[in-house]
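Visitor: Below, the features straight out of Swiss-Prot:
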DOMAIN    84-135  domain 'Chromo 1'
MUTAGEN   R161 to A  Decreased interaction with LHCP
MUTAGEN   Y204 to A  Loss of interaction with LHCP
MUTAGEN   R226 to A  Decreased interaction with LHCP
BINDING   E232  Mg(2+) binding site
MUTAGEN   Y269 to A  Decreased interaction with ALB3
DOMAIN    270-320  domain 'Chromo 2'
MUTAGEN   W291 to A  Decreased interaction with ALB3
MUTAGEN   D293 to A  Decreased interaction with ALB3
DOMAIN    321-373  domain 'Chromo 3'
Amino acid sequence: MQKVFLAMDTCALVIHQSLSRIKLSPPKSSSSSSSAFSPESLPIRRIELCFRGAICAAVQRNYEETTSSVEEAEEDDESSSSYGEVNKIIGSRTAGEGAMEYLIEWKDGHSPSWVPSSYIAADVVSEYETPWWTAARKADEQALSQLLEDRDVDAVDENGRTALLFVAGLGSDKCVRLLAEAGADLDHRDMRGGLTALHMAAGYVRPEVVEALVELGADIEVEDERGLTALELAREILKTTPKGNPMQFGRRIGLEKVINVLEGQVFEYAEVDEIVEKRGKGKDVEYLVRWKDGGDCEWVKGVHVAEDVAKDYEDGLEYAVAESVIGKRVGDDGKTIEYLVKWTDMSDATWEPQDNVDSTLVLLYQQQQPMNE
């Protein structure tokens, strides 16, 4: 298989049980910091932290001069690197540019507050995040369900991927639905290619997940960094998947299912102007169609073309634009109503069966006739 996606990182985060606090380094010099919120700029003995939203406030206590004794100097050196004690993380949310913030429960009883991840010891973040990402990378529906409370379902890893992208790539439509119901962004793009959950499901050949995402409202027109939609990506992979290799047969079948689901969504709301050409037979028949919105002609599988349009093409009927109805009569069979139609692209008017004439034009014609007709 040609690698279109980057392999998902399944490495768990390491927890250092010896660390459980936010560390503030002592100042390296007496010069003022360029940031008013930089803890490194504060000559502290003990700091009480209180982050509220994006605001970091620090209360400084007076710094006492050390004595000449070695014991007191060591004590001051130790206290100059004090900590704001963390009890645990109780919530998370995404910040700008893929950064994370965590709701901290403090050991000193201070009100919980939001703190940027960069200010929190790695072991504290790891203890909170590891179960979540382990569950996501295993598509563990039960574990994800238990961990959802007070957590941002759109939390991102180092590659900007959410849990939804992982479970989509792993093929768990149950996990996809669980996360979607929890409010997951169905169209989130990662930072390693601009891939969405739909791209992941298409690229890893998960037709059931593709169908679920489409049903849930995922935008099939979202493009990755190469400008490819999930449908275009699936087509690209199918082209590079060997036809004669028995080992790839199942993969090709899966890709065709993915493409069929996505094509069905693309053409569901597209209106065909006319069929230009036909190729293939039976279930493999395709039509080259011209769209009413003026888009380029495209080859479309027969199942996605309205039956009446396909039948008209097969019967040799052509489409033209009617300008108005200028006459009415009963057909040769004595029953069928026919209308004399004036065309925009033809000089001669023609008699057409009622079924072939726009009902709006028929109504306008009838309104123009005397009441006794």
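Quick reminder: no glycine exception, Cβ is built from N, Cα and C everywhere.
For the listed features, I'd like the structural context: burial, neighbours, distances.
Guide: Note on R161 (mutagenesis position): other Cβ atoms within 10 Å of its Cβ, all shown chains, come to 26.
Taking all protein chains in view, 20 other C-beta atoms sit within 10 angstroms of the C-beta of Y204 (mutagenesis position).
Cβ neighbours within 10 Å of R226 (mutagenesis position), excluding its own Cβ and spanning all shown chains: 11.
Within 10 Å of the C-beta of E232 (Mg(2+) binding site) we count 17 further C-beta atoms, all protein chains included.
Under the three-state DSSP scheme, D293 (mutagenesis position) falls in the coil class.
Shown for the domain 'Chromo 3' (321-373): DSSP residue counts in helix, strand and coil, namely 12 helix, 20 strand, 21 coil.
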Visitor: Counting across all protein chains present, how many other Cβ atoms fall within 10 Å of the Cβ of W291 (mutagenesis position)?
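Guide: Taking every protein chain into account, the count is 16.
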Visitor: When DSSP is mapped onto helix/strand/coil, what comes out for E232 (Mg(2+) binding site)?
Guide: helix
Visitor: Distance between R161 (mutagenesis position) and D293 (mutagenesis position) at the Cα atoms, whole Å?
Guide: 36
Visitor: Would you count the other CB atoms within 10 A of the CB of D293 (mutagenesis position), including those on all shown protein chains?
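Guide: Looking across every protein chain shown, the total is 7.
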Visitor: Say you check the Cα of D293 (mutagenesis position) against those of the recorded positions Y204, R226, E232; which is nearest?
Guide: E232
